[in-house]
Amino acid sequence: MRQKRKGDLSPAELMMLTIGDVIKQLIEAHEQGKDIDLNKVKTKTAAKYGLSAQPRLVDIIAAVPPQYRKVLMPKLKAKPIRTASGIAVVAVMCKPHRCPHISFTGNICVYCPGGPDSDFEYSTQSYTGYEPTSMRAIRARYDPFLQTRHRIEQLKQLGHSVDKVEFIVMGGTFMALPEEYRDYFIRNLHDALSGHTSNNIYEAVKYSERSLTKCIGITIETRPDYCMKRHLSDMLTYGCTRLEIGVQSVYEDVARDTNRGHTVKAVCESFHLAKDSGFKVVAHMMPDLPNVGLERDIEQFTEFFENPAFRPDGLKLYPTLVIRGTGLYELWKSGRYKSYSPSDLVELVARILALVPPWTRVYRVQRDIPMPLVSSGVEHGNLRELALARMKDLGIQCRDVRTREVGIQEIHHKVRPYQVELVRRDYVANGGWETFLSYEDPDQDILIGLLRLRKCSEETFRFELGGGVSIVRELHVYGSVVPVSSRDPTKFQHQGFGMLLMEEAERIAREEHGSGKIAVISGVGTRNYYRKIGYRLQGPYMVKMLK
């Protein structure tokens, strides 16, 4: 049969040839150990075949031969940092609602944009509606099922493995919403993964356990006064494993002046109750609030990391932004508030990052709010990078969990661990004995996996954890996502590090804590992993009796 000449081919056939040529060049570059600029290759190859449009990334990904998928997918993945920690994060927003403390303080916090009564009226509290997550939520009319399905589809098209999902429930104080709405919202998150239509939260969780796409955790944003015993019990029922608590400042006068509507004592209580229930605690902190100043800001972060009443597991650092329609905007306009200069802010963030202990993870260093909406505050979109560069100039290292993760190190610095060993760090926090176990390469300061073990205090209110129980609050092996049922020798997930960490945790609980039982706060989708190693479900926890 006579082969068609290039001029006889249709645009669709030319596009297929272009895609094949792009993949061939990628394979050759891989075999020669060369780095390749994908955009340049796409442009050049499309021009070679006389096409005005480049081939889409989605089509290239779909056409990669099976034997080359493992080596080429990391090169084709858009924004590889999204799944570098081993999990695809899906942020969803609940419907707009008023801040719960308006009823007794008379107003919202002075710096807070958004909400039903704000200039950004279709946005949720503390968001403007122009953040990427907000815009996705508005497009889906705040429907939790659609938000989840759309985001997962988007991540898949960009070449990410969406085998494990962690939800972040954003949009103000979720736990202040009516119970009926909360149940509907969480039920739909689980149903979006499992494909089942549930009648209640218990049914949704049951089907989510066996879902192909695993829900390995749910994070809920809340306030210290909505983090009490009944709220924590409800969140455990939902399959929530991590809390993001809005602290903002450890100073009582600042909390009062900014109209927070809760005390610092409430912050300490909420941390204690949350950790004794097994939750991981991430704090939101805001440097550059009114009436603080640089030195006082540094002092509060020193206090925050060193005082056992605080010591969070994670931190989101949100330098104060002046946004129109807020009380702070009026103070700024009248000259009664002035933001730090850009250089002072970079210096401050660098000094804060230098204080972070190796068991704390810094999740974010600034808000996602678009710069045109910011009247005063952060002027750079890459504040974390600038702060890390400043630390490098000063000869200081940032030793938080995220900076040392194996997946992040591989993407940013192309370094891989060489000699891995077990490292143990013990500290006291919120009335309990904490042990941070990790597998690390100490020479290169790379973290492969971690486990947080706590000897619960006697004040724990959950009956499953009473009478001397140790709880594993987090088990995480880092590196790009590897599906739960498979192994990849070049990735660090599913290579046995998780099992080794669990064995050491059980030994410490039995021999050092003197515990007769160990519990795990497990994401709904990872419960079967613990069943395989001898755990059973008791309430929301996976538990095992220790001999």
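Just so you know, glycine gets a Cβ as well, placed from its N, Cα and C.
In three-state terms derived from DSSP, Cys112 ([4Fe-4S] cluster binding site) belongs to neither a helical nor a strand segment and is classed as coil. Every protein chain considered, the tally of other Cβ atoms within 10 Å of the Cβ of Cys112 ([4Fe-4S] cluster binding site) stands at 23. Annotation source Swiss-Prot lists [4Fe-4S] cluster binding site at Cys99, Cys109, Cys112.
Taken residue by residue with DSSP, Gly498 (acetyl-CoA binding site) is part of a helix. The number of other CB atoms found within 10 A of the CB of Gly498 (acetyl-CoA binding site), across every protein chain shown, is 20. According to Swiss-Prot, the acetyl-CoA binding site annotation covers Lys164, Glu474, Leu475, His476, Val477, Phe497, Gly498, Met499, Tyr530.
Swiss-Prot lists 82-372 with the feature domain 'Radical SAM core', giving sequence analysis as the kind of evidence.
In the predicted model, the domain 'N-acetyltransferase' (396-547) has a mean pLDDT of 85. Taken from Swiss-Prot, the feature domain 'N-acetyltransferase' applies to 396-547, supported by sequence analysis.
Non-local contacts of Tyr202 (mutagenesis position) by the CB criterion (under 8 A, 6+ apart in sequence, same chain) comprise Thr237. Tyr202 to Glu or Phe appears in Swiss-Prot as a mutagenesis experiment; the accompanying note says: Substantial reduction in tyrosine phosphorylation.
For the mutagenesis of Tyr207 to Phe, Swiss-Prot gives this note: No effect on tyrosine phosphorylation. The structure shown keeps the original residue. Around the Cβ of Tyr207 (mutagenesis position), the number of neighbouring Cβ atoms within 10 Å comes to 17.
All protein chains considered, the CB of Tyr251 (mutagenesis position) has 19 other CB atoms within 10 Å. Record note (Swiss-Prot) on the mutagenesis of Tyr251 to Phe: Small reduction in tyrosine phosphorylation.
Reduced to three states, the DSSP call for Tyr318 (mutagenesis position) is coil. Around the Cβ of Tyr318 (mutagenesis position), a 10 Å sphere holds 22 further Cβ atoms from the protein chains shown. Quoted from Swiss-Prot, the note attached to the mutagenesis of Tyr318 to Phe states: No effect on tyrosine phosphorylation.
Its Cβ placed at the centre, Tyr329 (mutagenesis position) has 20 other Cβ atoms within 10 Å. According to Swiss-Prot, the mutagenesis experiment Tyr329 to Phe carries the annotation: No effect on tyrosine phosphorylation.
Among the recorded positions listed here, namely Cys99, Cys112, Tyr207, Tyr251, Tyr329, Tyr207 has its C-alpha nearest to that of Leu475 (acetyl-CoA binding site). A 10 Å cutoff on Cβ-Cβ distances gives Leu475 (acetyl-CoA binding site) a total of 23 other Cβ atoms nearby, all chains included. One way to see the shell of the [4Fe-4S] cluster site is to take the Cβ centroid of Cys99, Cys109, Cys112; the remaining same-chain residues with a Cβ within 8 Å of it are His101, Asn107, Ile108, Val110, Tyr111, Gly115, Gln125, Ser126, Asn259.
In the three-state DSSP classification, Tyr207 (mutagenesis position) falls within a helix. Straight-line distance linking the Cα atoms of Cys109 ([4Fe-4S] cluster binding site) and Lys164 (acetyl-CoA binding site), rounded to a whole number, equals 36 Å. The local packing around Cys109 ([4Fe-4S] cluster binding site), expressed as other Cβ atoms within 10 Å of its Cβ over all shown chains, amounts to 23. Tyr202 (mutagenesis position) falls within a helical segment according to DSSP. Here the Cα atom of Tyr207 (mutagenesis position) is found 25 Å from that of Val477 (acetyl-CoA binding site).
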